[in-house]
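For reference, Swiss-Prot has these:
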BINDING   HIS83, HIS182  heme b b562 binding site
BINDING   HIS97, HIS196  heme b b566 binding site
BINDING   HIS201  ubiquinone binding site
VARIANT   ILE194 to Met  In strain: Isolate 2
Amino acid sequence: MLNMRKSHPLLKIINHSLIDLPAPSNISMWWNFGSLLGICLSLQIITGLFLAMHYTSDTLTAFSSVTHICRDVNYGWIIRYLHANGASMFFICLFLHVGRGMYYGSYNYLETWNIGVILLFTVMATAFMGYVLPWGQMSFWGATVITNLLSAIPYVGTSLVEWIWGGFSVDKATLTRFFAFHFILPFIITALVIVHLLFLHETGSNNPTGLNSNADKIPFHPYYTIKDMLGFIIMFLFLMILVLFSPDMLGDPDNYTPANPLNTPPHIKPEWYFLFAYAILRSIPNKLGGVLALILSILILILLPLLHTSAQRSLMFRPISQCLFWILVADLFTLTWIGGQPVEHPFIIIGQLASILYFLIILVLMPLAGILENKIMKV
């Protein structure tokens, strides 16, 4: 008789995805972030569900309800801070996961990569709407500034913004709909993750060399389940240190002041994981140009398969492209720093130079380096 996990209609799917899945024998810890993202998503959905039980999406009571969760609900403070800092862990894993895909040429799995980019946009939208819910100063003004960017769209812009707001300013209608979207989007993300995995399992995993590994595969369980467990432990360790010792380190102090439409904070800025895109947006004086640059800064990932000129898939044996990749990483750190700084000299010019360098490396220098490396290989 067949083993139940191999014969049962439901268990069979799980078995082929997590247990008997053939995996390359040489994948490194950089391949750990997919499963870490799954854990982060589960944590966010569970903590978010418990928060939603006590939260009220009304402008008069939203701020008080968050205070009530932290003060009066059993372990409400840890649920709230796990959710807030869990989002930061989610984005750290997400950026490392995308970086891994760029470094090792995983973008050549077109369907998997494109679904991944859609996932990135969806997660960013969800995080933005979640940031509005506590209804602090930065929540209110962040929502006002970011939604207002849509008014840069010619002809329909202003109507579109008012339609999203549900009125002539960010108010009760906006908060209610943002809460509804913030609640439903993680389930849409879960569905997209399943599609992402479905496409991945059509081709099998990439590996550090970028070569075909069909001749050398090992079962996912127990080898990579144990390896992933180590990643879970390290991530939870960092998350718990953050939550229990400095839960507000990554937040903004302005968000502990209730939203006040009559008083603008001196520096409006989003959460740290959006700062690189915010810096690119601010570096262009024109509103429409800034919005386009903001969208393109993420959408550029879709173009990576078209910009791949090298005969080799991975950067493992390509030193020139490696240098450019790490300059790009340093550039993203610079943009993140600039995004959190006030709009004044010298931050404006640094932001503009870093933004130009970001697009220049991806669109021009990396493809040229690929062509150059091909020529060197032939010599």
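Heads up, the Cβ atoms here are built off N, Cα and C, so glycines get one too.
Cα-Cα distance from the residue listed as 'ubiquinone binding site' to HIS182 (heme b b562 binding site): 29 Å (rounded to the nearest whole number). The Cβ neighbour count for HIS83 (heme b b562 binding site), using a 10 Å radius over every protein chain in view, is 21. HIS182 (heme b b562 binding site) is 23 Å away from HIS97 (heme b b566 binding site) when you measure Cα to Cα. All chains included, 14 other C-beta atoms sit within 10 angstroms of the C-beta of HIS201 (ubiquinone binding site). For HIS196 (heme b b566 binding site), the number of other Cβ atoms no farther than 10 Å from its own Cβ, over all displayed protein chains, is 21. A sphere of 10 angstroms centred on the C-beta of HIS182 (heme b b562 binding site) encloses 21 other C-beta atoms. Shown are the recorded positions HIS97, ILE194; of these, the residue with the fewest other Cβ atoms within 10 Å is ILE194. For the pair ILE194 (variant position) and HIS182 (heme b b562 binding site), the Cα-Cα distance reads 19 Å.
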